[in-house]
Amino acid sequence: MSVILVSAGYDHTIRFWEALTGVCSRTIQHSDSQVNRLEITNDKKLLATAGHQNVRLYDIRTTNPNPVASFEGHRGNVTSVSFQQDNRWMVTSSEDGTIKVWDVRSPSIPRNYKHNAPVNEVVIHPNQGELISCDRDGNIRIWDLGENQCTHQLTPEDDTSLQSLSMASDGSMLAAANTKGNCYVWEMPNHTDASHLKPVTKFRAHSTYITRILLSSDVKHLATCSADHTARVWSIDDDFKLETTLDGHQRWVWDCAFSADSAYLVTASSDHYVRLWDLSTREIVRQYGGHHKGAVCVALNDV
């Protein structure tokens, strides 16, 4: 499998797609809840699904419909999942107000970190020693895994839920987005840790709710998804100027993923469709249809 493209959502199914043809090649039933987020390990062996109160791992290389591991312990929807570099541990966030760090090989008692509000996303710093999370009260927290505590907190906008965070692959930048349509960007001048966040810009990306913010792997583009039925791509090198508005979904756009070369974007929407866009032409290259309810998460690995 050179290209792995997966989507999931409210119809309790996980769907694998042939990216070029648009054919659904495999469907996994996720019967007990919707799927909120998807994450593929960088070795392309495992798919993580974040559902209601649990995270499950599926073997990508077989047709086994059953999870190879299940991680129970959250008391609410799991809102994000992220793998450490060599996939030995993973971190999850939840509406129950906690972040949990799990040993992938033994789904036993995780390490816990607590927010005072539902946690919408957690990401791992490239140094693998810090976590950065955001919550519904509008707080960003930085957690030092060595010190086992929160070392920094900032609140860009009081009482405005921060829905999504994205960390640059080289540790140089952090981006966050909220329910008012605002994006915040910070530089991390020393790249090696998150101790010094230098504000770069704040801009209005959408007139309403932003559901996802994502930095491309080459740190040249920033994508935002919104309740306004669009996804937008912004140029980092050109002072976050709007590059492209992807217009075509009929309902909320919930999630997106860049291709490895940052030339394409995949989006997932409440209109049941997943779409592959050519960012240079704004055209829909492929539409993936098969979900019976909203598609709210997507994962792509084409490295």
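Count begins at 1; order follows the chain as displayed.
Cβ from N, Cα, C; glycine included.
For the mutagenesis of G138 to D, Swiss-Prot gives this note: In LST8-3; abolishes repression of RTG1-RTG3-dependent gene expression. The structure shown keeps the original residue. Record note (Swiss-Prot) on the mutagenesis of G146 to E: In LST8-2; abolishes repression of RTG1-RTG3-dependent gene expression. Quoting Swiss-Prot on the mutagenesis of G171 to E: In LST8-5; abolishes repression of RTG1-RTG3-dependent gene expression. Quoted from Swiss-Prot, the note attached to the mutagenesis of G181 to E states: In LST8-4; abolishes repression of RTG1-RTG3-dependent gene expression. One mutagenesis experiment catalogued in Swiss-Prot, L300 to S, is accompanied by this note: In LST8-1; abolishes repression of RTG2- and RTG1-RTG3-dependent gene expression.
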Using Cα positions only, nearest of the mutagenesis positions to G181 (mutagenesis position) (G138, G146, G171, L300): G138
Integer Cα-Cα distance in angstrom, L300 (mutagenesis position) to G146 (mutagenesis position): 31
Three-state secondary structure, which DSSP defines for L300 (mutagenesis position): strand
Pairwise Cα distance for G138 (mutagenesis position)/G171 (mutagenesis position) [Å, integer]: 22
Spatial separation of G146 (mutagenesis position) from G171 (mutagenesis position) - C-alpha basis, Å: 18
Sequence-distant neighbours of G146 (mutagenesis position) in its chain (C-beta under 8 A, six or more apart): G129
Cβ-Cβ neighbours of G138 (mutagenesis position) (radius 10 Å): 20
DSSP three-state assignment (helix, strand or coil) for G146 (mutagenesis position): coil
